[in-house]
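Data block below; observations after.
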Amino acid sequence: MIWTGLLVGFLFGIVLQRGRICFNSAFRDVLLFKDNYLFKLAVFTLALEMILFVLLSQVGLMQMNPKPLNLVGNIIGGFVFGLGMVLAGGCASGVTYRVGEGLTTAWFAALFYGLGAYATKSGAFSWWLSWVGQFKSPLSVEESAYYVKGAGPTISSVLGLNPWIPALVIAALFILWAFGTKTTSRETKFNWKIASVCLALVAGLGFITSTLSGRKYGLGITGGWINLFQGFLTNSPLNWEGLEIVGIILGAGVAAAVAGEFKLRMPKNPVTYLQVGIGGLLMGIGAVTAGGCNIGHFLTGVPQLALSSWLASIFFILGNWTMAWILFRR
């Protein structure tokens, strides 16, 4: 069933490209331009996923599998990842789908993202990951219809509540904010509400098909790039997440071509390649240190109510705002 990763990735790539979805922009634009369009898209998607993930778990199509809590890793890795995404000009999913659009700076960012992630996971920087690993929290959830046994702690497990309760409460608050506040105008047929629904549905499909393949997690980016590097360097086979990356690039490429938006684009200043390469490297190191990126933690972990994902996501945003301030506002 690992081939389903290619299908899910293809759909994911189409949604990302048509919705112009980048979490770097979603976080950064709120600070720099008071533009909440993409941030609303992200928040509404999280609300839909919170309800969808619990529902799919209850009917037996998946079990949520929150990432372990590691205060040091989540905080440091999250902040470094946030710094890197601004330098790279896109988040993990943003640079990945833009590879398919023909943006050459995204090629460099993605290349160094994968390199940084691979080096931290099993290469030259693996000593750092081993050191961070000692701070992993022993807290976990008990096995149930909702959660895999031994998975990381969640808001519901810490409070001793059925996951439906915090999921519905938080989702309601997110929806009230998204629909109760003024939205920054943007000319697009694929508006934030439609994009959110499509993104949540792809996330749900990703969790179901990934579970059937034995992976037991939803959408991700970092592990896929690591798998591609492993395949190139050690000739190891592609897994579900590696095929997902291939699918994202293909889906975004097809969507861009159909819309007449595919074009090889190069920066006016070649030094930009150095900047995005450094940014990609920081993102890769940060993502592995934090235990996930803006997709594995923010888009997939936060809806599972994972404490690690909420913590890492807060520091994604803080790191993003810090580098945005240094580059554009200082």
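Heads up, the Cβ atoms here are built off N, Cα and C, so glycines get one too.
According to Swiss-Prot, the experimentally introduced change C22 to A is described as follows: Can complement the growth defect of E.coli cysPUWA-tsuA deletion mutant. When secondary structure is read from DSSP and collapsed to three states, C22 (mutagenesis position) falls in the coil class. Listed in sequence order, L16, L38, G90, C91, S93, G94 are the same-chain residues at least 6 apart in sequence whose CB falls under 8 Å from the CB of C22 (mutagenesis position).
According to Swiss-Prot, the experimentally introduced change C91 to A is described as follows: Cannot complement the growth defect of E.coli cysPUWA-tsuA deletion mutant. Its Cβ taken as reference, C91 (mutagenesis position) is surrounded by 33 other Cβ atoms within 10 Å in the chains shown.
Long-range Cβ neighbours of C293 (mutagenesis position) (same chain, at least 6 residues apart, Cβ-Cβ under 8 Å): F81, C91, A92, S93, G220, I221, T222, M283, A287. According to DSSP, C293 (mutagenesis position) is assigned to coil rather than to any helix or strand. In Swiss-Prot, a mutagenesis experiment is listed as C293 to A, annotated with the note Cannot complement the growth defect of E.coli cysPUWA-tsuA deletion mutant.
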